[in-house]
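Record features, source Swiss-Prot:
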ACT_SITE  Ser139  active site, nucleophile
ACT_SITE  Asp163  active site
ACT_SITE  His365  active site
BINDING   Val60, Phe140  substrate binding site
MUTAGEN   Ser139 to Ala  Abolishes the acyl-CoA thioesterase activity
MUTAGEN   Asp163 to Ala  Loses 49.5% of the acyl-CoA thioesterase activity
MUTAGEN   His365 to Ala  Abolishes the acyl-CoA thioesterase activity
Amino acid sequence: MSTEKFTITEHLVPGSHIREYPGSTVNQEDVLKIHVKQYTPKREGPVPDDAITFIATHGVGLPKELYEPLWDELLDQASGFHIRAIWMADVASMNQSGIHNEDKLSMDCSWMDHARDLLLMINHFRDQMPRPLVGIGHSFGGNIITNLAYLHPRLFTTLLLLDPLIQLSPPSLGFGTDAPSAINYTLWRDDVWPSREVAIRANRAIMQGMDPRCLDRMTKHFFRDLPTPLYPDVEAIKALFGTTADSTTTPVTLTTPKYHELVAQIRQNFNARDPKTGRIEVPRDTHADMDPLVAYIPLYRPEPRSTFRRLETLRPSCLWVIAGATFLNIDEIREGVKICGSGIGGSGGVPDGRVREVVLPGFGHLMPFQEVKTVAETCIVWLQQEMDRFRQTERQWKEDRDGKSHLAVEENWYKVLKPIPSGRKKRNDKGKL
């Protein structure tokens, strides 16, 4: 259990100022709070200087606590590196963050906001986060952690992307408007039950195949007791299910309301068509990230495609752990692996050994909760390699810097920049600023 292996410290920090979309909050100046958990290994003795600080990101609507068994496995199996701490924050509209912000949230969501929120979190706790930092993200969290690396290219030593939502086109059975798809299910699903036990039974399909440790956390953190702002009248809900008013069972709902899960999965584009003329025109104030060529579609999600298109520039090394039975477009993800880090500003990519893919056959998108040990083992092999490289690079940097002046430039500057000839006439710059 995580509490046996880690000291868990909770934090509440402000989110980034000015959200990507004006409709993300009730009022545009609202200050959102981000709920953070810091997992510090219980250990004897000092922490090594090169111990890793992990920054982790979760999937849509998935409580951050579901990943705790993965942290346990990383700690148990760690060889060739040490863990300083693991930091994980709920997206502002989800889970514990969502509860803190529920009076300020509205019906829009940009994945880019959480990348900025994490950058502010890291800056806030910088004294506890010396290098190396490693990013690990699952699903849309893999997209978010990649965008954080775009924001600050030298922040992460390496990235671990677990079935990341980075692709050019929507997945089949994923984001189409016709059923079956994830968004149809999200909008039309039941989201209130007479008791936690009934809720667990009703959602057993989602929990199928989960590691018992993850299943335990799912039952605790995926549901929330009523009342909530969405369902304030507990007695009315009890009456709906025929439960007596004096019953001791408490109705529950989803910790992340289904509407916030929906708008994180997909974004509406309902107003691009002028009702009078029928003309399609992108409303730039609110939908500047909409591709004008497809502005006629009513729903879209910009981040998977925009993130894919920047993969060539990704600076940190990167391990892609891909679920062989994922519902995502696996062929497109693998195309992303091929170009990852290969361009100007990038890591060097696959040819330089800086990017690697591992496909886990038969594993589904929820593999961090179903195949915890295998996912951890896959990450550890990569981390051993990357930490060896980090230490070598650090040693070389210190050797190269030894004895250098920090007050004046080195001699090579004088060799490259030629001196101004003596006796040269002074330029007449009168009249110029």
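Note: Cβ is positioned from N, Cα and C throughout, glycine not excepted.
What you see is the original sequence, not a version with the noted changes.
Cα spacing between His365 (mutagenesis position) and Val60 (substrate binding site): 12 Å, rounded to the nearest whole number. The shortest Cα-Cα distance between Asp163 (mutagenesis position) and any of the recorded positions Val60, Ser139, Phe140 is the one to Ser139. Taking a C-beta cut-off of under 8 angstroms and a sequence separation of 6 or more, Phe140 (substrate binding site) has the following same-chain neighbours: Gly59, Val60, Trp111, Leu165, Ala264, Glu303. Counting only same-chain residues at least 6 apart in sequence, those with a Cβ under 8 Å from the Cβ of Ser139 (mutagenesis position) are His58, Gly59, Val60, Leu62, Leu162, Asp163, Pro164, Leu165, His365.
Here the Cβ of Val60 (substrate binding site) has 21 other Cβ atoms within 10 Å, regardless of which shown protein chain they belong to. Counting other CB atoms no more than 10 Å from each candidate's CB, the mutagenesis positions Asp163, His365 peak at Asp163. In the three-state DSSP reading, Phe140 (substrate binding site) counts as helix.
DSSP assigns Val60 (substrate binding site) to coil in the three-state reduction, outside any helix or strand.
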